[in-house]
Amino acid sequence: MSVNYAAGLSPYADKGKCGLPEIFDPPEELERKVWELARLMWQSSSVVFHTGAGISTASGIPDFRGPHGVWTMEERGLAPKFDTTFENARPSKTHMALVQLERMGFLSFLVSQNVDGLHVRSGFPRDKLAELHGNMFVEECPKCKTQYVRDTVVGTMGLKATGRLCTVAKTRGLRACRGELRDTILDWEDSLPDRDLMLADEASRTADLSVTLGTSLQIRPSGNLPLATKRRGGRLVIVNLQPTKHDRQADLRIHGYVDEVMCRLMKHLGLEIPAWDGPCVLDKALPPLPRPVALKAEPPVHLNGAVHVSYKSKPNSPILHRPPKRVKTEAAPS
């Protein structure tokens, strides 16, 4: 649970602004804004999504700065509520929608600040995913950089030794690497993983559309990555119930529950959200499936100029691809 994760971090005074009031767009305005997002995605050649804790609240994992977030409740001297464990949490509709968007070629890369492992367990391809703050289910060998995805949380935090050794053979016929495996969870002062940060930065700089979901964008440098898209002339869409650090930079701000926004988005794109059939780890993305032939018909909603978005006419541009990451997937030894 994020409660245990937060409790495992070192003491840190500046946790950002917590408990800000939530904003809800009226239903017609929300529908129109999601339609605008669908058009932007359809006409963009490279789309990057940036996700935060807000996409996992529907999975029973509390966020940090929301009205009932871990740190918000901590400031009030109250205990946060939680409904599940990391192992029992199920991917939300948003997690599964992102899987389908990648599968259909609408999503080029995914950058996440979440440590709950739900993107990986949902089946999102790891070669198109940067987990900037780590993953509770992943441990890594510091010698050969091989990562192991476990079926339970690894049990430590702060890049500490987990007590297991790397089993990858150095070369054929020689003994195993036997490097001391460590968790991948960052503490406050730890540097972001070089590879994930490099891929996230490259994807953000080359994208013509960045979409943030369920994040207040307060943590640096993760929260500033979407601005790299803006600096290169791309568009920025922010989906969050609370105000974010970069609202003024956004071309479109959508205030609604992320699951509702993603369900509406998938409907406009003519896509179904797949069901989750249990934990599934996909190391490398599959070739994209054919897209629907066109967007669904535009809804007859007019907002008297409340939404202003410009579009680029590049519906058939190529999709950005990323190199695979060396990953070993297995259950943790008992």
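Positions of Cβ are set from backbone N, Cα and C atoms, glycine also.
As recorded in Swiss-Prot:
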type	residues	note
ACT_SITE	HIS133	active site, proton acceptor
BINDING	ALA53, THR57, PHE64, ARG65, TRP71, GLN113, HIS133, GLY214, SER216, ASN240, GLN242, VAL258	NAD(+) binding site
BINDING	CYS141, CYS144, CYS166, CYS177	Zn(2+) binding site
DOMAIN	27-272	domain 'Deacetylase sirtuin-type'
MUTAGEN	SER56 to Tyr or Ala	Abolished NAD-dependent protein deacetylase, defatty-acylase and mono-ADP-ribosyltransferase activities
MUTAGEN	GLY60 to Ala	Does not affect the NAD-dependent protein defatty-acylase activity. Abolished NAD-dependent protein deacetylase and mono-ADP-ribosyltransferase activities
MUTAGEN	ASP63 to His	Embryonic lethality in knockin mice; mice fail to form embryonic bodies and retain pluripotent gene expression, leading to impaired embryonic stem cell differentiation. Defects are caused by a failure to deacetylate histone H3 at 'Lys-9' (H3K9)
MUTAGEN	ARG65 to Ala	Does not affect the mono-ADP-ribosyltransferase activity. Abolished NAD-dependent protein deacetylase and defatty-acylase activities
MUTAGEN	HIS133 to Tyr	Abolished NAD-dependent protein deacetylase, deacylase and mono-ADP-ribosyltransferase activities
MUTAGEN	ARG235 to Lys	Increased histone deacetylase activity, ability to promote double-strand break (DSB) repair, leading to increased life span; when associated with H-249 and 260-D--Q-264
MUTAGEN	GLN249 to His	Increased histone deacetylase activity, ability to promote double-strand break (DSB) repair, leading to increased life span; when associated with K-235 and 260-D--Q-264
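This view paints the features noted in Swiss-Prot onto the structure.
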{"residue": "ALA53", "record": "NAD(+) binding site", "Cβ within 10 Å": "24"}
{"residue": "SER56", "record": "mutagenesis position", "Cβ within 10 Å": "29"}
{"residue": "HIS133", "record": "mutagenesis position", "Cβ within 10 Å": "19"}
{"residue": "CYS141", "record": "Zn(2+) binding site", "Cβ within 10 Å": "21"}
{"residue": "CYS144", "record": "Zn(2+) binding site", "Cβ within 10 Å": "15"}
{"residue": "CYS166", "record": "Zn(2+) binding site", "Cβ within 10 Å": "22"}
{"residue": "CYS177", "record": "Zn(2+) binding site", "Cβ within 10 Å": "15"}
{"residue": "ARG235", "record": "mutagenesis position", "Cβ within 10 Å": "24"}
{"residue": "GLN242", "record": "NAD(+) binding site", "Cβ within 10 Å": "22"}
{"residue": "GLN249", "record": "mutagenesis position", "Cβ within 10 Å": "15"}
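Closest in space to SER56 (mutagenesis position), of the binding-site residues given as CYS141, CYS144, CYS166, CYS177, SER216, is SER216, taking the CA atom of each residue. Distance noted between the C-alpha atoms of GLY60 (mutagenesis position) and GLN242 (NAD(+) binding site) is 19 Å. Recorded residues GLN249 (mutagenesis position) and CYS177 (Zn(2+) binding site) have their alpha carbons 47 Å apart, per Cα-Cα distance. Put simply, of the recorded positions ALA53, HIS133, CYS141, CYS144, the one whose Cα is nearest the Cα of ARG235 (mutagenesis position) is ALA53. Closest by Cα distance to SER216 (NAD(+) binding site), from the recorded positions HIS133, CYS141, CYS177, is HIS133. Comparing Cα positions, CYS177 (Zn(2+) binding site) lies closest to HIS133 out of the recorded positions ALA53, HIS133, GLN242. Using Cα positions, the member of the recorded positions HIS133, CYS141, CYS144, CYS166 nearest to GLN242 (NAD(+) binding site) is identified as HIS133.
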